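Listed in Swiss-Prot is the mutagenesis experiment Arg10 to Ala, annotated as follows: Loss of ADP-ribosylating activity. No change in binding to HeLa cells. In Swiss-Prot, a published mutagenesis experiment is listed as His36 to Ala, annotated Loss of ADP-ribosylating activity. No change in binding to HeLa cells. Glu269 to Ala appears in Swiss-Prot as a published mutagenesis result, with the remark: No change in host intracellular trafficking. Mutagenesis annotation in Swiss-Prot: Glu271 to Ala, described as No change in host intracellular trafficking; the structure shown retains the original residue. The note that Swiss-Prot attaches to the natural variant Leu38 to Pro is: In strain: S1 / subtype 2. The annotation that Swiss-Prot gives for the naturally occurring variant Asp245 to Gly reads: In strain: L2. Here the residue is the original one, but Swiss-Prot notes a natural variant at this spot, Ser308 to Pro: In strain: S1 / subtype 2. Here the residue is the original one, but Swiss-Prot notes a natural variant at this spot, Ile371 to Ser: In strain: S1 / subtype 2, L2, RJL1 and JL. What Swiss-Prot says about the natural variant Phe391 to Ser is this: In strain: S1 / subtype 2. Under the heading of natural variants, Swiss-Prot lists Trp392 to Arg and annotates it as follows: In strain: RJL1.
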Amino acid sequence: MPNPVRFVYRVDLRSPEEIFEHGFSTLGDVRNFFEHILSTNFGRSYFISTSETPTAAIRFFGSWLREYVPEHPRRAYLYEIRADQHFYNARATGENLLDLMRQRQVVFDSGDREMAQMGIRALRTSFAYQREWFTDGPIAAANVRSAWLVDAVPVEPGHAHHPAGRVVETTRINEPEMHNPHYQELQTQANDQPWLPTPGIATPVHLSIPQAASVADVSEGTSASLSFACPDWSPPSSNGENPLDKCIAEKIDNYNLQSLPQYASSVKELEDTPVYLRGIKTQKTFMLQADPQNNNVFLVEVNPKQKSSFPQTIFFWDVYQRICLKDLTGAQISLSLTAFTTQYAGQLKVHLSVSAVNAVNQKWKMTPQDIAITQFRVSSELLGQTENGLFWNTKSGGSQHDLYVCPLKNPPSDLEELQIIVDECTTHAQFVTMRAASTFFVDVQLGWYWRGYYYTPQLSGWSYQMKTPDGQIFYDLKTSKIFFVQDNQNVFFLHNKLNKQTGYSWDWVEWLKHDMNEDKDENFKWYFSRDDLTIPSVEGLNFRHIRCYADNQQLKVIISGSRWGGWYSTYDKVESNVEDKILVKDGFDRF
C-alpha cells in the first residue's frame, strides 16, 4: 500500500474564488470504481480525482493538448488539498479488488470479470502516471490550502516533436501562490486502506462493469513533458470510434474495453536519437554506448560534426524517469541506466540492469541549464536532495570511459561533469521528452523470513539462506507473471504445476523458460493478496500471500523436515511446518 499522503493536487478550470468558498462538489451519486477509472460516467460520479504530486496533476491536465491559438488562451488552476480519511489510493484499490475478485468475494455478470481485470491492468500501466488518490464524496473548502494559475504557452517546432511541425502548447505554473482564507490546518492524511464498495465487506458484492472505455489520454501523460510527444493519430486508431484529430484533444477517444491499448502511441512515434554528453570544462563530446550482454554502459569520445564509426545506441527517457536502452533483439526484458554504490562515499557507478518501476536508482532527473533549453544536467534520485550530476574520469585511458554519478559539491579533481547537449548535431530534443513506458516490471525481491534469517528461492525449487538481491526476481504488472533473471539475462518464469484433475491438494512449483507475452495459461499468472494475512511484528518487512490465477492456489514454502525449503502451491489454507507469508520488497507497491 502506498504511503498515505498529507496533500494531493488537482487541476480545475474553476476559479479560486469559487473553490475557496465552496470546495469541490461531486457531479453525481454513482459509486462505481470501474466506471470511474475507465471514465464512462462523466457527470455522474460520486468520486473526485486528485494526484499525488503537482507534476502528475499537471501532466494529466497537459495531456489535453491542442494547437496553440493566441486568440484563445487556455487557463486553469492547480489546487493543493489537505487529504483526509475520505481519500483513497486508486491503484491500491484496484489491486485489492483484484484480490477480492480472485477470492470470489466480488461477483459479476457474465463476462464482467475479464473486463474488470483489463481495467485494473490499464490502471497498473497506461494510467499509472496519474498517481491518483480519489475521494469518496465532496472535498470541503476547508481542505483546500492554496492555488496557482496554470496556463498554456507555445512550444516552437524545434523543441517539440509534432507530425505537422505546428506551434503547439504546453503548460506552466505561475506564481504567486494564492492562499485560501477558509483553509483549516489539521494533521490529517489519506486513508491507508483501499476503498471498498461496502465497508466491512463480509459477503460477495455485485459490481457492474462498463463494456467500453472513454479515454481522453493513453499517452501516460508524456504529452505534458517539457518538449512533449504529441500522439500522431494518423492513420486513425483502428479501434477508436472517434479518433483524436491530430493533437487536438478536445474530443474523447472511445475504445471497446477489450481492445484498450496498453501502450501509448508515443512509445513508437518519436524518432530514435543517440545520446551525447559534453564535458563542461574540456568541452569534449561523448556518445553514450552500451554492452547489454555484460550489463555495461560506457562513453566514447566523438566529433559530433563528423559521422562516427561507432554504432548508435538508442536510449529513451520514460515516464518512470528511467533512461532505457531500446531493445533491438526482441528480448523479454528491458534494461535501464542504474546507479550503484561504490567503495567511495557518495560516488556511484552507472551500469545497466533490468528496468523496474520501483527502482529509485533508475530514476533520473533532467534539469535545463540555459535559457535556450539546449543543455541538461542529469541527476540521480538515489542521492535524494544532494545536488548531483553525471561525471567521467579525465585520467582514464583507452577509448571507452566509465560513467559515474557524484555530488556537485567538491567532486574529486579527476572527475568532470557531463551534461546532455541538445542541438541538430548531437542529442535531439525528443530525448528530453518523456516517452510512455515499454515495460512495467516491479522488483519484488521474493523470499521468506524465519527466526531472524532471510531465505531466497532457487531455480531448483528449493531455498538458500540469504536475502534475495535487488534486480533478480520481478513481477510484471502487465501480464501478472513472476520471473527470475540470471546474471547472464536468462529469464525463468514461476509456474504452478498443481492440476485440479489430479485430485492432489498440493504440488511443487517450478521455474520455466516461457514467452512473456503468452496470455492464456493462468498457471503462470500470480497475484499478491492481503486476505487472511497476519503480519509478523518485524520492523520494516513487507509480507503478502501469493496466489495463482489458476484455481486460486496459494504459494508456500516448507520450513522443517526433509523437504525444508521446498516451494509449492496448495489448495489447503491451514497447514503446519510451512510459511505462507511471502516476503516482498519494502516499496514493492510504491512507485
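Using the three backbone atoms N, Cα and C, a Cβ is placed for every residue, glycine included.
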Taking the Cβ of Ser308 (variant position) as the reference point, list residues of the same chain whose Cβ is under 8 angstroms away and which are at least six residues distant in sequence.
Met287, Val300, Val302
From the Cα of His36 (mutagenesis position) across to the Cα of Arg10 (mutagenesis position), what is the distance in angstrom?
16
Using all protein chains in view, find how many other C-beta atoms are within 10 Å of the C-beta of Phe391 (variant position).
25
If H, G and I count as helix, E and B as strand, and all else as coil, what does DSSP give for Ser308 (variant position)?
coil
Please report the Cα separation of Trp392 (variant position) and Ile371 (variant position) in Å, rounded to an integer.
25
Need the DSSP three-state call for His36 (mutagenesis position) to compare against my parser.
helix
